Every structure is written in C-alpha cells, then in structure tokens.
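Record features (Swiss-Prot):
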MUTAGEN   F177 to A  No hypersensitive response in A.thaliana plants, no longer toxic in N.tabacum, N.benthamiana or yeast, no change in plant subcellular location
ACT_SITE  Q190  active site
MUTAGEN   E191 to A  No NAD(+) hydrolase activity, no hypersensitive response in A.thaliana plants, no longer toxic in N.tabacum, N.benthamiana or yeast, no change in plant subcellular location
MUTAGEN   F207 to A  No longer toxic in N.tabacum, N.benthamiana or yeast, no change in plant subcellular location
MUTAGEN   F210 to A  No longer toxic in N.tabacum, N.benthamiana or yeast, no change in plant subcellular location
Amino acid sequence: MHANPLSSFNRAQHGNLTNVEASQVKSAGTSSTTNIDSKNIEEHVADRLSDLGRPDGGWFFEKSLGTLKNLNLEQLAGIHDVLKLTDGVKNIVSFGAREGGFELAMQFRHDLYRSQHPDENSPHDAATHYLDAISLQSNKFTKLEKLQHVDVFKMQNPFWDVGYKNGIAHAKKMAFFITPEWLGSDFCKQEFQWLSETKNKDIKSAFVIFKDVDLKSKNMTSIFNFADFHKSRVMMASTPPESGLNNVKIENSVDLNFKRLLTDRESWELNNFLGD
C-alpha cells in the first residue's frame, strides 16, 4: 500500500471486495511449510532475504522480533508464507493512504479486477494486483487494531517490507499515485527507492501525479529523472469533480474520503497500462 506497515483503512474493508475476492484473500496466505523441510526453512528464508537485499535500517521485523537467527519456526514460516504469497504479484501500487488515497487505490484495484474478470464469480489470485493492506491480510501475523472513537482500523504485519520488496521483484508493472500525502510518507518514498534498486530490470512503471503536488520539489525531480531514464509513463491527473471509477461499496463504514479521483480516460489509460 502506499504502504505503511500501519495501514489505516475503514471498517468493513472487506466490502471493497466481491465475495470471491474476500474468500480468496482469506485462503491465499495461510501459513504453511508443506513444500519445504522445516529443518531447511531458516536457510531458505535467509537466502531469499539476501537475494532481495536488506533495506536501509534493517528489516521491519528486526525492530520487534530480533534478527533472523532469533526467529522461531512459526515466525520463519510466516516469512515463508509472505514470500510465497507475493511470488505471484503482477502489478503493485504505491499510494499515500490519507486524504482519499486509500479509497482511490481500492476503487482502481476493484475496477482493474473487474476489467480482467467481468464475471463476478471468476476466480483470481488475491495478490495479483498488490496493495499490502489487502494482500497480506490472510497472513497469520497480520493484526488489526481498532482505533478508539473513530471508524478506522490499523493493520500491521512485521514482514510487510519482505512482501513489498518481493512483490517488486516479481511484478511486471508498478504504478504510483503521487500526492502530497505520498510525498510526505517515508514509507512511500522507500517504496520508490526499492523500485530504483530492484534486480527486476523488466518491471515497467507509471506515475499518476495529482495537481496539488509541488512539481519543483526535490522528490519530484528524482521521480522525473527516474521516469525519463526508464521511459516510465507519466500522467497528470486532472482531479475532476466526478470520478470515472466505479464506486466500491463499503458496508457499515462512514466518512470515506473520495477526494482523489480519476477521469474515465485517466482510469482507462492506467488500466490499459497495467492490463497489458
């Protein structure tokens, strides 16, 4: 997601998904070590993490669980599950969750799924179009905590960055919704850094830039330079009064912020890019 290990999202978020999507989210990431000997799981996980490259400052789980050698078998299985889940990522989306960014990403993901699977009952992999708040929801180490006095949960997984980096390593496309909130998030900017550093040289990228972004900022200069060098697609979103996206029904939820919108043409262009 945009991604923040503490991803805020509105109550009954499952309402963003069809029944098929929701059931597959629940089943896609059940922790299992059936295809790897438990005696070798530490070595296997260590090799995979080494190949991904340790982030600046260390893996997120090191802050709460300790180094890889300190992890027990269940925790190692949790990492293995995250890696297995994100090996199938096709597209990955980076967004700032605040000020309507989360709702925009969820709407766009929903429309992208439906364009590829017009039949609501058509099966698909829940992690194909990766938003970490949703795609890691089935992992047993993902925890939800309701924030007091507001209709919002936060989601936390100690292995979120493992999944995100692995998603980038396998994805064919990566799209960024660039907003002031994205630029203000260290997690979002870290995702851009991971794209810059990935060994996946076949990944293509697109940047959807909203009109309230300071185009002359240092961060935007880095993005434009990257996009120019890698021939990324750059779209300037017009932020219309009405969205070209289909509204996603989120039952029993209040105060959703649909500030971030795309026109029909903008939505079609990005959908077409990710759907190739």
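Glycine is treated like the rest: Cβ placed from N, Cα and C.
No substitution from the list is modelled in this structure, which keeps its original residues.
Annotated features taken from Swiss-Prot, shown on the structure.
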residue: F177; record: mutagenesis position; Cβ neighbours (10 Å): 27
residue: Q190; record: active site; Cβ neighbours (10 Å): 19
residue: E191; record: mutagenesis position; Cβ neighbours (10 Å): 28
residue: F207; record: mutagenesis position; Cβ neighbours (10 Å): 21
residue: F210; record: mutagenesis position; Cβ neighbours (10 Å): 25
Whole-number Å value for how far F210 (mutagenesis position) lies from F177 (mutagenesis position) (Cα to Cα): 8
Three-class DSSP secondary structure - F177 (mutagenesis position): strand
Integer Å distance between the CA atoms belonging to F207 (mutagenesis position) and Q190 (active site): 15
E191 (mutagenesis position) and F210 (mutagenesis position), Cα-Cα, nearest whole angstrom: 18
In three-state DSSP terms, the structure that F210 (mutagenesis position) belongs to: strand
